[in-house]
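Engineer: Pasting in a structure now, in structure tokens, and then I'll have a few things to ask.
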Amino acid sequence: MERSSNEVSNPVAGNFVFPSNATFGMGDRVRKKSGAAWQGQIVGWYCTNLTPEGYAVESEAHPGSVQIYPVAALERIN
């Protein structure tokens with residue numbers, strides 16, 4: 001199988017580290033502040049030009065379902 005010139009030759013694998021100034025950590029319980037309800041645990045993070053701090057949240061009600069949200073949309077719960 002041939003590779004195109006824009007393919008990644010060495011995929012990234014293994015552990016990654018949250019930024020040192022992250023608002024939430026892996027496993028923290030959070031919920032959306034408004035709009036459609038979503039509550040669960042932090043399972044990852046992301047950043048883009050428009051969202052410098054965002055999180056992946058796995059639903060407690062529907063295990064395996066994950067949504068991504070900017071930090072401003074989430075609040076910590078106990």
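From the backbone N, Cα and C atoms, a Cβ is placed for every residue, glycine too.
Below are the features I grabbed from Swiss-Prot:
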type: BINDING; residues: Lys32, Lys33, Ser34, Gly35, Ala36, Val66, Gln67, Ile68, Tyr69; note: NADP(+) binding site
type: MUTAGEN; residues: Ser65 to Ala; note: No effect
type: MUTAGEN; residues: Gln67 to His; note: Increases affinity for dihydrofolate 36-fold. Increases affinity for NADPH 110-fold
type: MUTAGEN; residues: Gln67 to Cys; note: Decreases affinity for NADPH and dihydrofolate about 9-fold
type: MUTAGEN; residues: Ile68 to Leu or Met; note: Decreases affinity for dihydrofolate about 5-fold. Decreases affinity for NADPH about 7-fold
type: BINDING; residues: Ile68; note: substrate binding site
type: MUTAGEN; residues: Tyr69 to His; note: Decreases affinity for dihydrofolate about 9-fold. Decreases affinity for NADPH about 60-fold
type: MUTAGEN; residues: Tyr69 to Phe; note: Decreases affinity for dihydrofolate about 9-fold. Decreases affinity for NADPH about 22-fold
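Mind running through what each feature is packed against?
Structural biologist: Every protein chain shown contributes to the tally, and the Cβ of Ser34 (NADP(+) binding site) ends up with 7 other Cβ atoms within 10 Å.
Reduced to three states, the DSSP call for Ser65 (mutagenesis position) is coil.
Counting only same-chain residues at least 6 apart in sequence, those with a Cβ under 8 Å from the Cβ of Gln67 (mutagenesis position) are Trp38, Ala56, Val57, Ser59.
All chains included, 14 other C-beta atoms sit within 10 angstroms of the C-beta of Ile68 (mutagenesis position).
When Cβ atoms from all protein chains are considered, those within 10 Å of Tyr69 (mutagenesis position) total 18, not counting its own.
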Engineer: Would you list, in sequence order, the binding-site residues among Lys32, Ser34, Ala36 whose CA lies within 10 Å of the CA of Tyr69 (mutagenesis position)?
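Structural biologist: Passing the 10 Å Cα cut: Lys32.
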